[in-house]
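Taken verbatim from Swiss-Prot:
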MUTAGEN   ASN2 to Cys  Stabilized by a disulfide bond and normal light absorption; when associated with C-282 and D-15
MUTAGEN   GLY90 to Asp  Increased thermal stability and decreased retinal uptake. Decreases stability of the inactive conformation
MUTAGEN   THR94 to Ile  Stabilizes the activated conformation and hinders hydrolysis of the covalent bond that retains all-trans-retinol
MUTAGEN   GLU113 to Gln  Causes shift to the activated conformation
BINDING   GLU201, GLN279  Zn(2+) binding site
MUTAGEN   MET257 to Tyr  Causes shift to the activated conformation
MUTAGEN   ASP282 to Cys  Stabilized by a disulfide bond and normal light absorption; when associated with C-2 and D-15
Amino acid sequence: MNGTEGPNFYVPFSNKTGVVRSPFEAPQYYLAEPWQFSMLAAYMFLLIMLGFPINFLTLYVTVQHKKLRTPLNYILLNLAVADLFMVFGGFTTTLYTSLHGYFVFGPTGCNLEGFFATLGGEIALWSLVVLAIERYVVVCKPMSNFRFGENHAIMGVAFTWVMALACAAPPLVGWSRYIPEGMQCSCGIDYYTPHEETNNESFVIYMFVVHFIIPLIVIFFCYGQLVFTVKEAAAQQQESATTQKAEKEVTRMVIIMVIAFLICWLPYAGVAFYIFTHQGSDFGPIFMTIPAFFAKTSAVYNPVIYIMMNKQFRNCMVTTLCCGKNPLGDDEASTTVSKTETSQVAPA
């Protein structure tokens with residue numbers, strides 16, 4: 001084996017020379033230079049400085065402006081809440097551990113950090129599934145004149161949390177486990193060892209199939225149907241130009257969120273799957289560290305996309321920041337993507 005396995009860790013470094021120490025007890029500077037750990041800490045500090053204000057602002061602006069409290073926005077706000085969980089439960093912990101060069105909070109802290117990171121990522125993925133289904137139901141009308149209302153949005157939010165917990169909670173109760181990964185300063189699911197005591201392999205397969213592949217299949221199916229329906233409706237001019245424009249805007253926004261999610265999480269998922277299928281092979285700590293830390297940017301990009309592509313929310317945000325005045329002079333009451341859940345676009 002090209003790594004060293006302990007009772008609650010796996011270090012991707014052979015202990016033939018006797019230098020390997022538990023990532024819960026001693027700095028891991030034999031894995032990487034101290035300055036590299038400092039770079040990780042600086043990166044986490046940047047994500048905290050960006051992730052907390054922009055997600056908190058998303059929640060605050062919505063509370064301040066009643067017009068933003070639409071069913072579709074409930075799902076988008078759910079993403080902001082999940083991102084804040086990642087910032088407080090994961091990023092702050094990883095910042096501190098990176099400064100020390102090892103996971104100073106012990107196995108319990110590792111469980112909490114891994115749980116919050118997994119929970120946030122899964123809430124984001126299942127929120128995108130709910131958004132994709134909402135777009136499919138609203139635009140393609142498979143259920144006649146069904147309207148996506150507040151109760152449906154609340155059920156959608158509850159669904160995302162149930163599914164996310166179904167992925168993040170089992171390692172806390174004995175099905176798989178959370179262990180330090182990469183440079184041993186952040187924690188994630190154990191892809192590295194079979195660890196028969198916790199039936200680790202069965203959980204990893206379950207997670208990849210149920211909590212990654214199936215959601216992506218649903219998302220791609222919904223948007224494939226949606227693109228076809230919108231083109232057909234536009235060709236037959238079934239809707240007004242204003243309605244079609246609004247539907248295209250909200251659909252474009254959600255599709256960009258999906259693309260951003262894939263850019264952030266596919267490298268991590270790909271590396272994790274490779275490690276899982278090549279357990280014991282030779283790979284360095286950087287191999288998992290880079291995609292793991294890159295995936296954490298997901299806590300920043302969703303609100304940025306939302307703010308950039310939603311004119312009404314952007315205007316409300318500017319009004320809030322400028323103490324009730326909007327220097328841009330845009331009309332907040334204009335038709336926007338956040339109010340398109342009552343769309344009447346129908347299939348051909």
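Even glycines carry a Cβ here, placed using N, Cα and C.
A C-beta separation below 8 Å, combined with a sequence spacing of at least six in one chain, links GLN279 (Zn(2+) binding site) to TYR191, TYR192, THR193, PRO194.
Within 10 Å of the Cα of GLY90 (mutagenesis position), the following recorded positions from the list ASN2, GLU113, GLU201, MET257, ASP282 place their own Cα: GLU113. Considering only the recorded positions THR94, GLU113, GLU201, MET257, the residue whose Cα is spatially closest to the Cα of ASP282 (mutagenesis position) is GLU201. Spacing of MET257 (mutagenesis position) relative to GLU113 (mutagenesis position) is 25 Å (Cα to Cα, whole number). In the structure shown, the C-beta of GLU113 has more C-beta neighbours within 10 angstroms than that of any other entry among the mutagenesis positions GLU113, MET257. Under 8 Å, Cβ to Cβ, and six or more positions away along its own chain, ASN2 (mutagenesis position) finds PRO12, SER14, GLY280, SER281, ASP282, PHE283. A straight line from the CA of GLU201 (Zn(2+) binding site) to the CA of GLU113 (mutagenesis position) spans 21 Å. Neighbour density at the Cβ, taken as the number of other Cβ atoms within 10 Å, is lowest among the recorded positions GLY90, THR94, GLU201, ASP282 for ASP282.
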